[in-house]
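This report refers to the structure that appears directly beneath it.
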Amino acid sequence: MNYLVMISFALLLMTGVESVRDAYIAKPHNCVYECARNEYCNDLCTKNGAKSGYCQWVGKYGNGCWCIELPDNVPIRVPGKCHR
């Protein structure tokens, strides 16, 4: 029984688990993509693997692109300064 659990766990680790999150997509140096139109953000987000995106008006970081179900390998805005 223990072998079955260990083999199942090993298979899970080998296949990898792709997770997603909702967040502001980030430029290099932890800056958000500024926006005025939802279409711009939706295109940007979907090109980076998200389900969709929209322009978050007057949000925490100003007018920035918010992505829905963005893959983990795409950088997101994290707390701290934007270093332009």
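Each residue's number is its place along the chain shown, starting with 1.
Glycine is treated like the rest: Cβ placed from N, Cα and C.
In this structure the noted substitutions are not present, so the sites keep their original residues.
Across the domain 'LCN-type CS-alpha/beta' (21-83), the DSSP tally of helix, strand and coil residues reads 10 helix, 29 strand, 24 coil. The domain 'LCN-type CS-alpha/beta' annotation in Swiss-Prot covers 21-83 and is backed by sequence analysis.
In the shown protein chains, 21 other C-beta atoms lie within 10 A of the C-beta of Ile25 (mutagenesis position). Ile25 to Gly appears in Swiss-Prot as a mutagenesis experiment; the accompanying note says: >47-fold decrease in toxicity to mice, 2.4-fold decrease in activity on Nav1.5/SCN5A, and 70-fold decrease in activity on insect sodium channels.
Long-range Cβ proximity for Pro28 (mutagenesis position), meaning a same-chain Cβ under 8 A and a gap of 6 or more residues, is found for Pro75. Here Swiss-Prot notes a mutagenesis experiment, Pro28 to Asn, with the remark: 1.9-fold increase in toxicity to mice, 1.3-fold increase in activity on Nav1.5/SCN5A, and 24.1-fold decrease in activity on insect sodium channels.
A mutagenesis experiment is reported in Swiss-Prot for this position, Pro28 to Ser, and the note states: 1.8-fold decrease in toxicity to mice, and 1.3-fold decrease in the binding affinity for insect sodium channels.
What Swiss-Prot says about the mutagenesis result for His29 to Tyr is this: 2.2-fold decrease in toxicity to mice, 6.8-fold increase in activity on Nav1.5/SCN5A, and 1.8-fold decrease in activity on insect sodium channels.
Under its mutagenesis annotations, Swiss-Prot gives Lys47 to Glu the following note: 4.1-fold decrease in toxicity to mice, and 14-fold decrease in the binding affinity for insect sodium channels. With a cut-off of 8 Å between CB atoms and residues at least 6 apart in sequence, the same chain places nothing near Lys47 (mutagenesis position).
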